Structure formats: structure tokens, C-alpha cells
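The next block holds one structure in the form of C-alpha cells; read it before the comments.
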Amino acid sequence: MMTRGATRMTRTVLGHMGPRYFSTAIFRNDAGTGVMSGAAVFMHGVPANPSEKAVVTWVRHFPVMGSRSAMSMALNDKQHDKKAENGSAAATGGGDGGDEKSVVSYWGVQPSKVTKEDGTEWKWNCFRPWETYKADLSIDLTKHHAPTTFLDKFAYWTVKSLRYPTDIFFQRRYGCRAMMLETVAAVPGMVGGMLLHCKSLRRFEQSGGWIKTLLDEAENERMHLMTFMEVAKPNWYERALVFAVQGVFFNAYFVTYLLSPKLAHRIVGYLEEEAIHSYTEFLKELDKGNIENVPAPAIAIDYCRLPKDSTLLDVVLVVRADEAHHRDVNHFASDIHYQGQQLKDSPAPIGYH
């Protein structure tokens, strides 16, 4: 840091060098002040602002440092005027808004107001009424793909090996177990859809609808997670575990899908079979009364089109049916690859719920 003496010396040197290297003759008399004031009247149509007069005085006495300070003062005036305009615009547009805060943007992008079928206002921004569905609970939950090839057996036993540490860690806490399961299950659809999207761009070809199907699967699993977050309140170490598991699984599945899509889809198919088993055990605990059958979260009622008096048991039934549909889709995708074809060669089961 510079000492006070050094600071004074620097100011003195700059004061002597200023008149030689920075011409300030125009500002050294009253005519210069008149020029500045006249320029302000010409540019703005109004007499000079106090800060503009201060600029003249500052530049007259401190010719070297004046340019930077003059710019700062001018910017302050502009910011002040802009704040005043924004304040008047907000006061004009406040009208019927009440206490709701709306973002006023130059780009004019305004969210549309959505209503339900009965005319009431739709309160969710994370999904819209046309994205909701009514699950098919009649789907066969017992279907199983018997592993025959080496890759099938590898996928099957990989998923089985992941089940044991999960059983040890969560034991009978099926709410937290479901939360962990959904954070993992939402990854494959996003990874597969992303890679198919990039492949479609590289090869200038259609995807057969599989990009949308896989991304819809990821979104459906994410909504399951949002539902169970309302039921199970995870601890800090469970959140840390989710963070670690998701990071490892995302990268592992990404590499697996690049090397062998049929193996990747088969793994997800077996993972969904395990999810069906977990939710079946969840339902047994609810039936026994070991887990309180609380009212269904509002987000699940609207997303799955459940009755208003639905409970957690109804939510688990719907989620289990969703997992069965994801099981079928991923085993089907793996079978397409096993038959030597690409996913784009077979139409995707869009909207298969």
C-alpha cells in the first residue's frame, strides 16, 4: 500500500503533468462552463443537472482524474432516471396484481394463465394440465425377462448386487428408499434421450420418437421424486448420499450407453423390476399399518389425476404401475438392439403409461 506521503507526491506530479498531456483549456474559464451547460440543454432539452455542473467544477480543478469521475456522475444520473421510469411503470401496471410480484422484462415473455377443466386456476408451474395422466393400474406386474445371454446376466446381477446395500441402509424406511430409487431411476431416460438427441443431430436423421419417450420417462420419474419429497423428509446425510450416488450412476450409465445401448436398457429394465418389488413391499407395510397412510400430496393428486380424498397408498399404486411401464419400454428397447436394429427403426411407444 502507498503511504500518505507517496499519495500526496503522486497527486502533485499528476497536477503538473496534467496541463501538458491533457488539454483542459476549454474548461479553465467561464466560457467552458457555458459550453458544458449549453451542451446539456442541447442534448437533454433541460438545464444541466447538478451532477453535470459538478462535473465542470471537478474537471476544472482536477483535470486528470476528472474524466473518470465525470463518467461516473453521468452514469449515476442515467441510473437515477431509469429507476424513476421503472417506478412509474410499476405504479401504472400494479392495478389488479395485488401482492403478487411480476417480472417486467424488455423481452415481453409473460407466462400464460392456465386453468383446470372446472375453470379454477392451475397452481403448478412445474407441469401443465395436458401433461397429467391417469395411470393404467391393470398392467401385469409379474412380467420378467429371463436373462439368457452374457450381457443379460451381467445386467441382472449388477442390479441385484445394488439391492443389498440399499436394504441394509434403508431397511424398513420405504419412504426414503423410494426417494433414493427415484433419484437414480430419473437418470437413464435423460442420458439416453440426450445421447439419441446428439446422434440425431450428427446423422441428420429422425429418432423414431425415442427421444421424447426417454425424456418423458425421466420427467415422470422426477415427478415421482417430487411426490415422495412431500412424504419423506430426508436427513442431511441422506441428501449427501443422493448427491454421491447420482454423480456416480450418471457417469457410469453414460459410459455404458455409449459402449452398449442394449446393455444399458437391459439394466434399466431390471432396475424397474426391482422398483416394482420395492413398492410392493411398501404397500404391504401400509396395509399392515406400520407406515401411516397419510393423505396424498397435492402434487400427486393433480399430476396423476387422483380423487381429492386419495391417500399415500393410492399414490404408491400409481407409481408402481408407472415403473412397470418403464420396465416394458426399456426391455423392448434392449430387444430392438439385440435383433440388430436401431431404435429409430421401430416406432417408440409415445405416451405408454
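Placed from the backbone N, Cα and C atoms, the Cβ positions cover glycine too.
Database features, via Swiss-Prot:
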{"type": "BINDING", "residues": "Glu182, Glu221, His224, Glu323", "note": "Fe cation 1 binding site"}
{"type": "BINDING", "residues": "Glu221, Glu272, Glu323, His326", "note": "Fe cation 2 binding site"}
{"type": "MUTAGEN", "residues": "Cys126 to Ala", "note": "Loss of disulfide bond formation, activity and stimulation by pyruvate"}
{"type": "MUTAGEN", "residues": "Cys176 to Ala", "note": "No effect on disulfide bond formation and on stimulation by pyruvate"}
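Locations of recorded Swiss-Prot features on the structure.
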residue	record	CB count, 10 Å
Cys126	mutagenesis position	11
Cys176	mutagenesis position	20
Glu182	Fe cation 1 binding site	23
Glu221	Fe cation 1 binding site	25
His224	Fe cation 1 binding site	26
Glu272	Fe cation 2 binding site	26
Glu323	Fe cation 1 binding site	26
His326	Fe cation 2 binding site	25
(request) Within the same chain, and leaving aside Glu182, Glu221, His224, Glu323, name every residue whose CB is within 8 angstroms of the centroid of the CB atoms belonging to the recorded Fe cation 1 site, in sequence order. (result) Ala178, Leu181, Ala185, Ala186, Asn220, Arg222, Met223, Leu225, Ala275, Val319, Asp322, His326
(message) Can you tell me the CA-to-CA distance separating Glu272 (Fe cation 2 binding site) and His224 (Fe cation 1 binding site), as a whole number of Å?
(response) 13
(message) DSSP secondary structure for His224 (Fe cation 1 binding site), reduced to helix/strand/coil, please.
(response) helix
(request) Please tell me which one of the recorded positions listed here (Cys126, Cys176, His326) sits closest to Glu182 (Fe cation 1 binding site), measuring Cα to Cα? (result) Cys176
(message) Cα-Cα, whole number of Å: Cys176 (mutagenesis position) versus Glu221 (Fe cation 1 binding site)?
(response) 15
(message) Return only the integer: C-alpha distance in Å from His224 (Fe cation 1 binding site) to Cys126 (mutagenesis position).
(response) 13
(request) According to DSSP, folded down to helix, strand and coil, what is Glu272 (Fe cation 2 binding site)? (result) helix
(message) Please list, in sequence order, every residue of the chain apart from Glu221, Glu272, Glu323, His326 whose Cβ lies within 8 Å of the Cβ centroid of the Fe cation 2 site.
(response) Ala185, Glu217, Asn220, Val268, Leu271, Ala275, Asp322, Ala324, His325, Arg327
(message) If I take the alpha carbons of Cys126 (mutagenesis position) and Glu221 (Fe cation 1 binding site), what is the distance between them in whole Å?
(response) 14
